[in-house]
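For reference, Swiss-Prot has these:
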BINDING   118-131, 154-163  acetyl-CoA binding site
DOMAIN    1-184  domain 'N-acetyltransferase'
MUTAGEN   L45 to A  Reduces activity to 30%
MUTAGEN   Q53 to A  Reduces activity to 1.5%
MUTAGEN   D117 to A  Reduces activity to 3%. Causes the formation of a constitutive dimer in solution
MUTAGEN   R126 to E  Reduces activity to 19%
MUTAGEN   S131 to L  No effect
MUTAGEN   D151 to A  Reduces activity to 1%
MUTAGEN   S154 to A  Reduces activity to 8%
Amino acid sequence: MDFPYDLNALFPERISVLDSNLSAGRKAHGRPDPLPQVTTVIDELGKASSKAQQLPAPITSAAKLQANRHHLYLLKDGEQNGGRGVIVGFLKVGYKKLFLLDQRGAHLETEPLCVLDFYVTETLQRHGYGSELFDFMLKHKQVEPAQMAYDRPSPKFLSFLEKRYDLRNSVPQVNNFVVFAGFFQSRSAVQLRKVPPRKPEGEIKPYSLMEREVVREEQRVLPWPFVRPGGPPHSPPLLPSSPQSRSLSVGSSPSRAPLRPAAATVLQQGQTPSSPLNDSCRAKRTSSLNRSRLSFH
């Protein structure tokens, strides 16, 4: 893939390693900022890779590389395109936290180095460029192909791994990553945890929801003296105990004050509640009335 500017000035090495800084070397004094051109190269490579893999959207871009701790290995041929160079392909790797299953069903939580995207220009495939790029990454990361995980590898990529690195027996996973049998050989038994079998889902009874509602209602306690209709009456709250009746010894129960039900007074129509003051006033008015009546006789 060629571009309308000198790629040798952007990427001085045959294989350049880019990280979130998007810089493959030192910025030359007096030259314009190479970041816009590097961004264009990465974005166009990501689009070409997604088109070759028939993906709905690119998984490699300059913005995504800046936002993650990934490494992009970019391979060029500096003699092509009139000495300005062409991009042959790229390989993107990064560490991912994964939950994997081995051949026995044991569960492993690990964070391996993963191949996230791999692309070689269609016209330059089957010339050994892919092997050169992949071998450079393995040496740079000091890792074996079987120790890595592969994110949604295409059939062509799986054929490349089998032919070049003898990776044949993949272990089925519940996610989009592919690992091979050798991946679990370097993991200790402490890292492996047997996954408990899932409980069979039983049929939900039609009255189970009603029963749960009844239990939930029974757990609610209304404040005294509001008593639930149809239910057993709740005891009235305890009166605060006097200092003499409160127990201070460890292990003894506090004494309860005796309950004194208040007597209800029923008033007939026309009656008013009586009190000593009212009775005294009524007696005085009656005595005065009697004396006034005697004076007229």
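Using N, Cα and C of the backbone, Cβ positions are placed for all residues, glycine too.
Sequence unchanged from the original; the noted substitutions are absent.
Where Swiss-Prot records a feature, it is marked here on the structure.
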{"residue": "L45", "record": "mutagenesis position", "DSSP (3 states)": "helix"}
{"residue": "Q53", "record": "mutagenesis position", "DSSP (3 states)": "coil"}
{"residue": "D117", "record": "mutagenesis position", "DSSP (3 states)": "strand"}
{"residue": "G130", "record": "acetyl-CoA binding site", "DSSP (3 states)": "helix"}
{"residue": "S154", "record": "mutagenesis position", "DSSP (3 states)": "coil"}
{"residue": "L161", "record": "acetyl-CoA binding site", "DSSP (3 states)": "helix"}
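Sequence-distant contacts of P155 (acetyl-CoA binding site), defined by Cβ-Cβ distance under 8 angstroms and a gap of at least six in the same chain, do not exist. In terms of Cα spacing, the recorded positions Q53, D117, L124, S131, L158, L161 that come within 10 Å of D151 (mutagenesis position) are D117. The CA atom of H127 (acetyl-CoA binding site) is located 19 Å away from the CA atom of S154 (mutagenesis position). Geometry remark: L161 (acetyl-CoA binding site) versus S131 (mutagenesis position), CA distance 10 Å.
The recorded positions considered are L45, L124, L158, L161; of these, L158 has the fewest other C-beta atoms within 10 angstroms of its C-beta.
In sequence order, L45 are the mutagenesis positions from L45, Q53, S131 with a C-alpha within 10 Å of the C-alpha of T121 (acetyl-CoA binding site). For Q53 (mutagenesis position), the nearest of the recorded positions by C-alpha distance turns out to be S154; the candidates were L124, R126, S131, S154, L158. Within the model, the domain 'N-acetyltransferase' (1-184) shows a mean pLDDT value of 93, rounded to a whole number. It is R126, among the recorded positions R126, H127, whose Cβ has the fewest other Cβ atoms within 10 Å in the structure shown.
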